[in-house]
Structures are given as structure tokens and as C-alpha cells.
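Notes to accompany the following structure.
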Amino acid sequence: MIQRLGSSLVKFKSKIAGAIWRNLDDKLTEVVSLKDFGAKGDGKTNDQDAVNAAMASGKRIDGAGATYKVSSLPDMERFYNTRFVWERLAGQPLYYVSKGFINGELYKITDNPYYNAWPQDKAFVYENVIYAPYMGSDRHGVSRLHVSWVKSGDDGQTWSTPEWLTDMHPDYPTVNYHCMSMGVCRNRLFAMIETRTLAKNELTNCALWDRPMSRSLHLTGGITKAANQRYATIHVPDHGLFVGDFVNFSNSAVTGVSGDMKVATVIDKDNFTVLTPNQQTSDLNNAGKNWHMGTSFHKSPWRKTDLGLIPRVTEVHSFATIDNNGFVMGYHQGDVAPREVGLFYFPDAFNSPSNYVRRQIPSEYEPDAAEPCIKYYDGVLYLITRGTRGDRLGSSLHRSRDIGQTWESLRFPHNVHHTTLPFAKVGDDLIMFGSERAENEWEAGAPDDRYKASYPRTFYARLNVNNWNADDIEWVNITDQIYQGDIVNSSVGVGSVVVKDSFIYYIFGGENHFNPMTYGDNKDKDPFKGHGHPTDIYCYKMQIANDNRVSRKFTYGATPGQAIPTFMGTDGIRNIPAPLYFSDNIVTEDTKVGHLTLKASTSANIRSEMQMEGEYGFIGKSVPKDKPTGQRLIICGGEGTSSSSGAQITLHGSNSSNAKRITYNGNEHLFQGAPIMPAVDNQFAAGGPSNRFTTIYLGSDPVTTSDADHKYGISSINTKVLKAWSRVGFKQYGLNSEAERNLDSIHFGVLAQDIVAAFEAEGLDAIKYGIVSFEEGRYGVRYSEVLILEAAYTRHRLDKLEEMYATNKIS
């Protein structure tokens with residue numbers, strides 16, 4: 001509604017309820033346009049004066065989506081929907097965009113003390129999930145390195161906890177694993193796993209590892225099982241599975257094909273078998289039945305194909321799927337001249353994973369080029385290299401319609417790209433991304449300032465593949481000022497690009513300027529000391545097409561529950577404040593714990609459990625509330641508490657039903673290097689009445705202490721004892737315990753009951769004399785005393801005979 005108030009005054013009022021009359025001039029100057037100040041906005045005419053005048057107005061400035069050439073960059077926060085072109089170095093134009101010109105957001109997708117870097121050109125989308133592989137270590141190199149990834153199932157808004165894909169190399173710390181090339185072909189993840197030395201990061205071996213990705217299939221028919229057979233045949237087109245891979249079945253309608261199973265044999269690319277626990281008398285076929293099958297990445301083994309030390313290779317980079325059977329990986333050689341850049345083509349990775357073809361880009365582009373990024377679209381292979389020096393051009397773009405046998409090539413003008421240029425094809429455009437290692441490094445001739453605190457820039461560019469001309473390519477600065485927690489960033493690592501729905505994702509690594517390779521607070525290079533190495537992975541998400549969904553954005557309002565709170569102690573070591581409760585299995589490595597209480601209910605007799613890699617300890621320090629008499633510690637060399645899994649020692653607590661008992665359980669008990677002795681002299685027995693040894697094997701006679709200083713009541717043997725002994729006869733017999741073991745040995749000895757009866761006949765108590773024992777309802781004898789008494793009795797009789805000869809009582 002407009003009202004004429006005079007010849008020069010115009011007022012208006014909005015139709016919105018409650019609105020008032022306003023001066024039209026006031027309304028028009030709320031947001032000013034650069035065009036109001038004479039700017040051309042054609043990207044060629046210098047609009048610096050118009051920009052200065054607009055900024056002097058103090059108003060917010062709308063660029064109306066145009067590009068304005070300037071001789072110095074203005075305050076970008078004052079502008080909306082504006083792009084500037086500025087030549088910081090003459091002849092090297094760069095473009096800078098304000099809010100509203102590009103719809104993009106930056107996310108930090110890892111946050112831990114490891115040196116998280118190298119996501120180069122190996123990110124991918126599988127089953128609507130974005131996978132961002134990278135490597136996490138404790139420094140630049142392979143020290144404590146794990147090949148890892150994070151995943152996002154919500155379009156990059158939240159990311160998973162990092163998952164390790166490799167353990168330490170068996171020969172660590174001499175060598176360790178490393179990976180710069182990874183991707184999915186059909187339904188398997190393929191990765192070039194390099195082995196490198198810790199000392200020099202030198203490549204010593206290459207191996208192609210592959211493993212099925214996790215997925216869920218809803219199928220109809222295709223399972224058969226013949227009568228009187230345990231094997232069932234599964235038909236799944238292009239299953240991509242190998243022997244030993246994990247599969248899970250439900251609702252199969254075929255006996256035995258259910259739950260977790262493993263691939264038994266592979267018939268062809270569409271059929272495999274599983275071994276069921278049973279067989280039936282008739283043929284089975286689930287034709288027409290709906291059923292489900294799942295595969296698992298983590299539960300399946302790696303298939304590892306050793307490729308040895310590939311000659312003329314510094315690193316293998318990037319990955320591009322060619323078809324359902326093969327893929328390519330890029331590589332470069334920069335250790336010795338001449339430099340080499342190219343690809344490895346694996347035409348049949350499923351059946352012949354060790355077979356590959358090596359191809360190079362044109363030789364004139366190889367000097368000072370490195371780390372190729374590779375993609376394959378519609379029968380065309382694209383490859384982009386990065387430059388390695390600031391004084392010479394190195395970045396180049398190549399395409400091939402015959403997988404690297406012939407090439408069409410372009411050189412990027414002006415700019416030197418010290419990081420890789422990952423890309424994706426959207427429509428007819430290649431959309432490329434790259435980040436500086438240090439602020440103002442993008443242009444040719446820039447110094448190497450990686451180890452200074454700065455604000456490295458991130459750029460993107462479009463190149464139309466139909467025009468195939470890089471002379472007028474526009475590098476657009478989309479974000480900078482990356483931070484690593486509390487420290488300004490310096491270096492930015494190599495990246496990956498993927499497209500999902502209406503968005504393109506640039507995933508790249510940042511780096512703390514206190515680079516652990518050289519200097520800084522953390523000279524020990526320990527990721528768990530101080531703040532570790534705040535080197536993390538970022539994702540820049542940019543909209544590239546209209547999205548027909550109502551909204552795919554949300555605010556993450558949940559309380560984070562996947563991380564343990566830590567605090568920096570006064571000693572520079574991160575601390576977890578006690579108490580801390582764990583409700584599931586705990587796996588630790590190089591852990592120092594002052595006091596640890598574990599509570600678990602693994603069985604009725606076990607209060608607490610501690611599980612270590614390859615060894616087990618079950619702890620019952622405190623009295624178990626559910627069963628106090630079960631207090632004990634079990635140490636088992638096997639994989640459980642049962643002695644059948646390995647040798648075992650059980651230590652009973654004072655409240656145990658077998659208080660303070662130690663039980664040893666094993667096939668052998670061997671002692672090495674020292675004598676076996678009791679802690680206290682002459683206090684304890686070896687064995688007991690109900691815990692007897694079958695026999696003892698000795699190398700010599702045992703020694704029994706017979707020192708007179710250790711005896712009392714010394715006298716000659718009573719003649720009544722000798723007379724009683726004369727009543728004891730020697731016997732031969734078999735042993736019941738041996739008969740139970742099907743042994744039939746004849747033994748010689750005395751019977752304890754005969755000794756007791758003989759002594760009683762002379763009015764003596766055999767138990768008192770110690771030659772006979774009676775404990776726990778069982779008689780025993782001391783054969784050393786039996787022999788002594790027999791010898792004494794024999795001597796006694798001989799003495800009597802000699803006396804009779806001497807007195808002529810016998811002759």
C-alpha cells in the first residue's frame with residue numbers, strides 16, 4: 001500500500017497485521033547492492049571503488065550472485081551472495097565467496113588424540129552410508145598406525161566412532177601396515193595394504209586385501225538342498241563371497257539353513273554352498289519363498305593376496321571401480337629419478353587378484369607430479385596429479401577411454417597444488433577440491449610454511465568435460481581457518497570426494513602446526529600425552545542440486561554418549577575421573593591402573609572377571625554377595641574357566657568352601673631351575689590320606705633328617721615291640737585302585753590291620769608308635785619303619801643265636 005504525501009516523499013505500509021507506515025528510502029537502504037554504487041559485477045572490470053563505497057555505508061551488502069573483481073579482499077562477513085576475484089599474485093586469479101553464494105557446511109568428523117590423516121581418494125558410498133577411510137597413528141609415518149574409517153548414515157551430519165580395519169603388523173615395531181588405496185568393487189572392499197618400516201617409512205611389501213561389506217538382502221527362492229546331503233546351495237547373483245565368509249539366514253524354509261553360518265564352497269559368481277548341521281530324506285527347494293540373508297564385514301576374514309615389493313613404487317594411491325569384476329589404483333614413484341605416475345589395472349580381482357596391468361600417464365607430465373586421484377565415469381577414466389614444487393607446475397588432468405593405454409591431457413595453469421585434487425563428476429562437470437598445507441601456498445612461488453600457525457584455504461573448481469580446457473578454470477575459496485581444538489591449524493592433508501543425492505562431500509585432513517615430526521610440546525611423540533596430536537578429519541558438504549525432500553537437516557540435540565570424559569592432569573596426562581563403571585568386555589593395551597574393581601556375573605561362583613588377550617583371570621577379591629563360599633581366583637591358560645581348555649590354577653579365598661586352597665590342574669606340572677621347598681621347615685606333608693600320589697620317581701634315595709639334636713626319648717627298641725613284630729607276616733596282593741584302571745600287578749608288603757592286631761596282642765598301640773597311621777578312615781604304614789623293625793627283629797634273633805652258640809646251648 002503506497003500513499004503520496006508530497007512531490008518527494010513516498011511512504012508505504014506492509015500488509016502484515018500491525019505494520020506501520022515507513023519511508024520508502026529507509027526501506028530501500030536496509031540492504032544495499034553493489035550495483036547501487038556502480039559495480040559491474042562481470043568479473044573483469046575492477047569494482048574496488050564500488051566495493052569501498054558500499055562498505056562505507058555501514059549496511060549489509062548483497063552481491064546478487066555476481067562476481068566482482070577487486071584489488072584487495074574486503075571483509076567477507078559484510079557481504080551476502082557475493083563472489084570476488086582477486087589476484088594476490090599478478091596473473092593468478094582466485095575466487096572468494098561469501099555466505100549465500102554457495103550452500104556449504106564444514107564438519108569435523110574425528111576428534112581423538114591420534115594423528116588422523118591421509119583420507120586421500122578412498123572415501124565411498126555403500127548402501128546409503130558414507131565411508132571415510134583414513135589412517136590414525138601417533139605421528140607422520142606408521143608408528144602405532146591403524147588403517148581406520150568413520151561412517152555417516154545421515155548425510156554427513158553425524159559420524160561413527162572410528163573403526164580400526166588393521167591391527168599392528170606381526171613384526172611391529174620394525175614394520176607396520178599403511179594404506180592409501182581402498183574402495184568397493186561389487187560388494188567387497190579391496191585395499192592395497194602396504195608394509196612400511198618405522199625407521200624410514202620405506203615400502204617393503206604390497207598386498208591386496210579384500211573382505212565382504214556388510215549388507216542385508218531380501219530374496220525370493222534360490223536355496224536347494226539334496227536328500228541325504230548336509231550341503232545347501234545358495235543362489236545369489238554376483239554374491240562376491242569366498243570360502244569362510246560370514247553369512248546369516250532367516251526364514252529360508254530349508255532345513256539347517258538358519259542363523260550364523262560360513263560359506264563352505266564357491267560354485268561360481270552366482271552360487272555358493274553352506275554346510276548345515278543335518279540332512280533329510282527328501283530334496284528341498286524354497287522356490288517362491290521370501291527369505292533374508294546378511295553378510296558381515298567384521299565377522300568375515302580378510303582374503304590376503306601377497307604382491308611382493310612392486311618395483312618403482314613409492315605409494316599406491318586412490319581407487320576407481322571399472323566394472324563388477326575389476327578396478328584401478330593409482331601410484332607414483334618419487335624416491336629416485338625418473339619420477340613415474342600411473343595406475344594398476346586389476347581386470348579380474350575376484351578370480352585373479354594377483355593379476356594386474358601397469359600403465360603410465362604421458363612422460364612429459366610425470367616430472368614433479370605425484371599422488372594421482374582416479375575416477376571412472378561412463379567408460380572414461382579420469383586422473384589428476386598434484387604438484388610437488390612451488391617453482392614448477394606439476395598438477396595435471398588426464399582422461400582415457402581405454403583404461404590408461406592412451407590419454408588426453410591438460411596442464412592446470414598458474415597454481416601449484418601441494419595437496420591432491422580429489423574430484424567427482426556431476427553432470428558434465430568435474431568438481432575438484434583441494435586444500436593448502438599452509439596459508440597462501442596455492443599460488444605458484446609460495447613458500448613452504450607448513451610448520452607455522454596459519455589459516456590454510458580450501459578451494460573447489462568446475463571443469464566441463466565437453467569443453468576440456470583448463471585455461472580459464474576458476475579456483476574458488478570456500479572455507480579456511482580450520483582449527484584443531486584449542487590450536488590454530490596449519491597443514492591440511494590429502495582428501496577424498498564423494499557424491500550422495502544432492503550433495504558433494506570433500507573429506508580431508510587437518511594438522512596441528514606443532515608437527516610431531518619435527519618439534520613442539522610433545523617431543524615424545526605420544527598420542528596420549530598432552531593434547532596428543534590434534535590432527536583430525538574434516539568434511540565439507542556442499543549442495544550441488546535442488547533437493548525434493550522437505551528437509552534433510554536437523555540439529556543434533558542428544559547428549560553425546562559414545563565418549564568417556566577426560567580431563568588434562570597437572571602432569572600433562574589425560575585422566576578419566578573415577579569412579580568409572582564398565583558393563584561389558586574390556587580390552588586394554590599397555591594400561592596402568594592404580595585401583596580397579598571389576599564386577600561381573602559370568603557364573604554363580606565367580607564374582608568378577610578380567611579378560612586379557614589370549615589369557616584369562618577371574619578375580620574374587622571381595623566376598624561374593626551371591627555365593628560367599630565361591631570366593632576364588634582362577635588363572636587359566638585356555639579360553640575359559642574350564643580346565644579342559646588349558647592348564648589352570650585355582651586360588652580359594654578365606655571364605656571359600658575350600659578356604660585358602662590352591663588347586664593346580666594340568667597334564668604336567670614342571671618345575672625348572674630351582675628346588676621345590678616348603679616355606680616352613682618340617683611343617684607340612686606332601687599329599688594326604690585322601691590325596692595320595694600313585695608313585696614317586698627319584699634319581700637317588702631320599703634323605704631323612706636323623707640328627708640326634710632333633711630327637712628326644714632316645715632308647716633301644718622295646719623287646720615287646722620286637723615280639724609284636726614277630727607276629728606280622730609279609731603278604732602279596734593286588735591294589736583295588738589299579739584294578740579300576742584295568743591293571744593287574746602283584747605287590748608285596750604288610751597290612752596295617754595285621755600290625756595293629758599284633759601290637760594289641762602284646763598290649764601295645766601301633767598308632768602310638770607311628771608305624772601305622774589312621775586318618776580320614778583309612779590306615780597307612782610307614783615302610784621305612786617297617787624295614788627298620790624287620791632289621792631290628794632280625795638282629796635281635798641273630799644276637800640270641802650267637803649267644804646260644806657261645807654258651808654251647810646249640811651246636
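Along the chain as shown, residues are numbered 1 onward.
Positions of Cβ are set from backbone N, Cα and C atoms, glycine also.
Original residues fill every noted site, and no substitution is shown.
Here the residue is the original one, but Swiss-Prot notes a mutagenesis experiment at this spot, Asp138 to Ala: Greatly reduced enzyme activity. Asp138 (mutagenesis position) counts 22 other C-beta atoms within 10 Å of its own C-beta, drawing on all protein chains shown.
Residues or ranges marked as active site by Swiss-Prot: Glu371 (among others). Look at Glu371 (active site): DSSP puts it in a strand.
Among the features that Swiss-Prot reports, active site is placed at Arg386 (among others), with the record citing similarity to another entry. For Arg386 (active site), other Cβ atoms within 10 Å of its Cβ number 27.
All protein chains considered, the CB of Arg437 (active site) has 21 other CB atoms within 10 Å. Taken from Swiss-Prot, the feature active site covers Arg437 (among others).
For 706-808, the entry in Swiss-Prot reads domain 'Peptidase S74'.
With a cut-off of 8 Å between CB atoms and residues at least 6 apart in sequence, the same chain places Gln120, Glu315, His317, Gly330, His332, Thr385, Arg386, Thr420, Val494 near Glu371 (active site), listed in sequence order. The residues of the domain 'Peptidase S74' (706-808), classed with DSSP into helix (H, G, I), strand (E, B) and coil, number 52 helix, 14 strand, 37 coil. Note on the domain 'Peptidase S74' (706-808): its mean pLDDT in the predicted model is 90. Here the CA atom of Arg437 (active site) lies 19 Å from the CA atom of Asp138 (mutagenesis position).
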